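Enquirer: The structure is given below, and queries will be raised subsequently.
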Amino acid sequence: MFIYDTKLKQKVPFEPLVQNKANIYVCGPTVYDDAHLGHARSAIAFDLLRRTLELSGYEVMLVRNFTDIDDKIINKALKENKSIQELSSIYIESYTRDLNALNVKKPSLEPKASEYLDAMVGMIETLLEKNIAYQVSNGDIYLDTSKDKDYGSLSVHNSSIEFGRIGLVQEKRLEQDFVLWKSYKGDNDVGFDSPLGKGRPGWHIECSSMVFETLALTNTPYQIDIHAGGADLLFPHHENEACQTRCAFGVELAKYWMHNGFVNINNEKMSKSLGNSFFVKDALKNYDGEILRNYLLGVHYRSVLNFNEEDLLVSKKRLDKIYRLKQRVLGTLGGINPNFKKEILECMQDDLNVSKALSVLESMLSSTNEKLDQNPKNKALKGEILANLKFIEELLGIGFKDPSAYFQLGVSESEKQEIENKIEERKRAKERKDFLKADSIREELLKQKIALMDTPQGTIWEKFF
């Protein structure tokens, strides 16, 4: 298994800290709004990583957090006259619904930052004791990055423009010094009583503490195998996580760092500041979650994905082929490449090379259908074919529906009954040899985007886009 390590900037063999086990921490959302396609892409990318590792024989522990203490949450909660707990719980539920619709496997653990305040305070106390952290006059506590000789080694970022994003404070020793603890500033602020005084943790200390509490190994030079997240988190978030972990514990946070690429909308980076965010819940109004998942996984996870509906509909054809084959093999069977599972898994073991994996999948679908055409009555390989289709489901998280349910997505029960009535009416017209009437019914349904297919078992139908 090979993965691309952001820190080394190259593909490297995956060699876990504990044989046949993989510990992964994925930075989850700050829960002050609904999930957008960038959140969905990150979740799907590392869901693919997890599935690939599991099918390669690893026991995977994947933790994805919720940041439920943050300035954005506080500001929105104040604006909407809610507590931060009320607001964050709304968006945690929304995020969970969206990811369930995208068939993302539930993490092993989903810690909330608010549940690990003691660990955060303890880590900050350690940094103060080591004289690596310092307090300014308003009570805020910062980490002195000059004490970490390896600061910047992950992101190779030293741009003053980037440091400007962090915000300049007059008493900070260096521009890149980052806040560990924000002291309580009075009304409209949120604070928790602690040995550090009343206040709340900074963003970066939250994730490091949760890694340490949920996944960290003892007596190793690294705390976990893989730390993952979106490319936008590389700096300053992941750089600062790595820094404070070295300073507090004398170890590296992760052996490997993985980052997924951005989602662009009309060739422009998707962001709330640009007003072009595309929420998952809105996309799900137009497309089934499996169709959306199939599209988002179709571009290599490290590449930028330029979202557009034309490409989404093109990618849906791949999903159609999977279900078309599944539909055929459930009744009529033929042969399939016996090395298919090995070949497609090897593609995914090469830094999640999904493009190559999908090429192997396309080849399998094509060759299997050809064999079915040549020998439609061969049932000897039914188990093998269905097992390979099941493998696609487990590896890529697609192809798990019943074919009839997939091809009839977006059709209500009352509409289904009307279609079945029309099919029965058409059948009677053909029995009377009233072929004009039969053709008119077919044309009528086509206008409703319903295609009819006559098979030896009877007429079946499907909805098209």
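In case you wondered, yes, glycine gets a Cβ from its N, Cα and C as well.
Swiss-Prot feature annotations, pasted as is:
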BINDING   C27, C207, H237, E241  Zn(2+) binding site
BINDING   K272  ATP binding site
VARIANT   V280 to I  In strain: ATCC 49503
VARIANT   T332 to N  In strain: ATCC 49503
VARIANT   I392 to V  In strain: ATCC 49503
VARIANT   R432 to Q  In strain: ATCC 49503 and NCTC 11638
VARIANT   D434 to N  In strain: NCTC 11638
Enquirer: When you tally the Cβ atoms that lie within 10 Å of each candidate's Cβ, which of the recorded positions (C207, I392) has the highest tally?
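Expert: Ranked by Cβ atoms within 10 Å, first place goes to C207.
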Enquirer: Looking at Cβ-Cβ distances, which residues of the chain lie under 8 angstroms from V280 (variant position) while being 6 or more apart from it?
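Expert: Same-chain residues close to V280 (variant position) (Cβ under 8 Å, separated by 6 or more) are D34, A35, H36, L37, H39, A40, D98, A101, L102, L292.
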Enquirer: If you draw a 10 Å sphere on the Cβ of R432 (variant position), how many other Cβ atoms land inside?
Expert: 9
Enquirer: Excluding C27, C207, H237, E241 themselves, which residues in that chain have a Cβ inside 8 Å of the centre of the Cβ atoms defining the Zn(2+) site?
Expert: W203, H204, E206, S208, H227, G229, L233, H238, N240
Enquirer: Do you know offhand how many angstrom separate C207 (Zn(2+) binding site) and I392 (variant position) by C-alpha?
Expert: 33
Enquirer: Please name which of the variant positions listed here, I392, R432, D434, is nearest in space to E241 (Zn(2+) binding site), Cα against Cα.
Expert: I392
Enquirer: Closest of the recorded positions to I392 (variant position), Cα to Cα, picking from C27, H237, R432, D434?
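Expert: Nearest candidate: C27.
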Enquirer: What is the separation, in Å, between the Cα atoms of C27 (Zn(2+) binding site) and R432 (variant position)?
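Expert: Between the Cα atoms of C27 (Zn(2+) binding site) and R432 (variant position), the distance comes to 65 Å.
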Enquirer: Among the recorded positions E241, D434, which residue has its Cβ surrounded by the fewest other Cβ atoms within 10 Å?
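Expert: Output over recorded positions E241, D434: least Cβ neighbours within 10 Å is D434.
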